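Some notes on the structure that comes next.
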Amino acid sequence: MIKEAIFHKSDVPYAYPLNENQLKIVLRTAVFDVDRVYVLYKDRYDWLGKFKIKPMVLTHTNELFDYYETTLELNKKFVYFFYLVSDGGEKLYYTEAGFYKKRPENHFWGFFHYPYIGEKDVFFAPEWTSDCMVYQIFPERFNNGDKSNDPENVKPWGEKPTADSFFGGDLQGIIDKIDYLKDLGINAIYLTPIFLSHSTHKYDTTDYYTIDPHFGDTQKARELVQKCHDNGIKVIFDAVFNHCGYDFFAFQDVIKNGKKSKYWDWFNIYEWPIKTHPKPSYEAFADTVWRMPKLMTKNPEVQKYLLEVAEYWIKEVDIDGWRLDVANEIDHHFWRKFREVVKAAKPEAIIVGEVWHDASPWLRGDQFDSVMNYPFRNAVVDFFAKRKISASRFNTMITEQLMRHMDSVNRVMFNLIGSHDTERFLTLANGMVARMKLALVFQFTFVGIPYIYYGDEVGMVGDYDPDCRRCMIWEEEKQNKSIFNFYKKLISIRRENEELKYGSFCTLYAIGRVFAFKREYKGKSIIVVLNNSSKQEVIFLNEVEGKEDILKMKELKRSGNLLYLQPNSAYILK
């Protein structure tokens, strides 16, 4: 056995409570290296009792590792345990202290321990997220519902955008399209920032308590949220707490008064008088973006101000959560306080961080509920849009993502294929709709929350920002109805099948450009098969007999467990 690959730690994601009496544990081994794994466990203070023994199940395999899992049923809230690992010949006992050829006895402090399951150690996402499908709106480009609040020099709707061009999108425009959103089938919207700012994107906030007048006002925001709620749609606002805008009152006071300003310590000022060029004389977003001075969230006064903002909009207009911009550049201490404030104001509010990389430090149950899942997007773009990786590599990428987090976190990850900060998926796929449809099937059948960037559902294209922020296409003759109807079908399939919302995930086939997996829940299963190639493929899969394709994207020919897959095809077998 390759001992160097065998790994466990009594912490997330290798050990975590599902409730006060169940502990999920995971053991990693080298791929194809082990044939049996058992866990031996008992209550930590049951000095005379015997160890219980339980076999573990191989749940995930990738190019490097196998992962074995089980759930321990506990009589008490504390447990200690160790593993028995076998490759058919050699047997090893694996403990926190290392490996043993003989079963260790009287080894209390050498075993793996989960000392106590506290009530707050159990992570539960907001209940409504289990059936959630999110639609992101960039308000300035979604719909112009009130021309009376348009900015000066507004551009004609549909003209190609620049970094600073305005088109007049507003909150009334979103209200006017609630029926459209309801017809599509989504049940949550996330709005990029809507607070006072001079920019089109509003990520340089001037006033956190004022809706930008080109979008509307507080009453209009309240109306939007209420009408969304009336139609079964949750509303998530965007919080930009890493930095403010150059015109933010506190920064302007520093510009005017220097060290005499009571807000001096709200920022990290290198030199005064303030300079913006050639490089800002203060810490700013991305080091050089002078319009966005970084806020010092270690400062108790800054914390108090921002936490009051977060609470205010929940209470004032009844929003259902916050998406947190540049969340990975703010200290964890602040986010723990943020969670306490938000959950006290509205326990079912969702907290979603913007983290482009491994977000596990923020997803332990004490900070965020979810993040925008850019690693998911990376894998989907590479496999489906660009076709530059194999199914085996794709499986490794998504398996690694699943194994970073608790199951309850994976189920609420915002699985996006594009956003206001990325190229449109259809652009990356060189306009090949077939590739996009395959990606969508995976997105809507994988573990997590499907996330739609406005306009993707009608076939919008666009390169990197600002081109990805084009005006929404409302002329039906210009919309791709094939893509739109495909979205609607996938949304319906996901909503009607519990396996896709709650089920476990297991890869069944990952060879060449064919990928197949199973979602299973309460004894029922759905098998998804994706042929991400331009030629017919023939594969053998167990468990497919008796199952019918509910997607009906392309004809499926079969002979027992042999499947004849059409080029660029997907099948959802139930």
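All residue numbers here begin at 1 and follow the chain in the order shown.
Placed from the backbone N, Cα and C atoms, the Cβ positions cover glycine too.
Heads up, this one's the original sequence, none of the swaps are in it.
Proximity of Asn144 (Ca(2+) binding site) to non-local residues of its own chain (separation of 6 or more, Cβ distance below 8 Å) is seen for Asp150, Trp157, Phe167, Gly168, Gly169, Asp170, Gly173, given in sequence order. The Ca(2+) binding site feature in Swiss-Prot is assigned to Asn144, Asp146, Asn149, Asp150, Gly168, Asp170; the stated evidence is similarity to another entry.
Here Swiss-Prot flags His243, Arg323, His420, Asp421, Asp465, Arg469 as substrate binding site, drawing on similarity to another entry. For Asp465 (substrate binding site), other Cβ atoms within 10 Å of its Cβ number 15.
Counted within 10 Å of its Cβ, the other Cβ atoms near Asp325 (mutagenesis position) come to 20, all protein chains included. Recorded in Swiss-Prot as a mutagenesis result, Asp325 to Asn carries the remark: Loss of activity.
Among the features that Swiss-Prot reports, active site, nucleophile is placed at Asp325, with the record citing a curator's inference.
Note: Glu354 (mutagenesis position) has non-local neighbours Arg323, Leu324, Asp325, Val326, Ala327, Asn328, Val371, Met372, i.e. same-chain residues 6+ apart with C-beta under 8 A of its own C-beta. A mutagenesis experiment is reported in Swiss-Prot for this position, Glu354 to Gln, and the note states: Loss of activity.
DSSP classifies Glu354 (mutagenesis position) as coil under the three-state reduction. Sequence annotations record features per position, and here Swiss-Prot assigns active site, proton donor to Glu354 based on a curator's inference.
For Asp421 to Asn, Swiss-Prot lists a mutagenesis experiment annotated as follows: Loss of activity. Residues near Asp421 (mutagenesis position) in space but far in sequence (CB under 8 A, at least 6 apart, same chain), listed by position: Asp465, Cys468.
Just so you know, the Cβ of Arg323 (substrate binding site) picks up 26 other Cβ atoms within 10 Å once every protein chain is counted.
Between the CA atoms of His243 (substrate binding site) and Asp146 (Ca(2+) binding site) there is a gap of 30 Å, rounded to the nearest whole number. Asn149 (Ca(2+) binding site) and His420 (substrate binding site) are 23 Å apart (CA-CA, integer value). Least crowded of the binding-site residues (Asp146, Asp150, Asp170), judged by neighbouring Cβ atoms within 10 Å of its own Cβ: Asp150.
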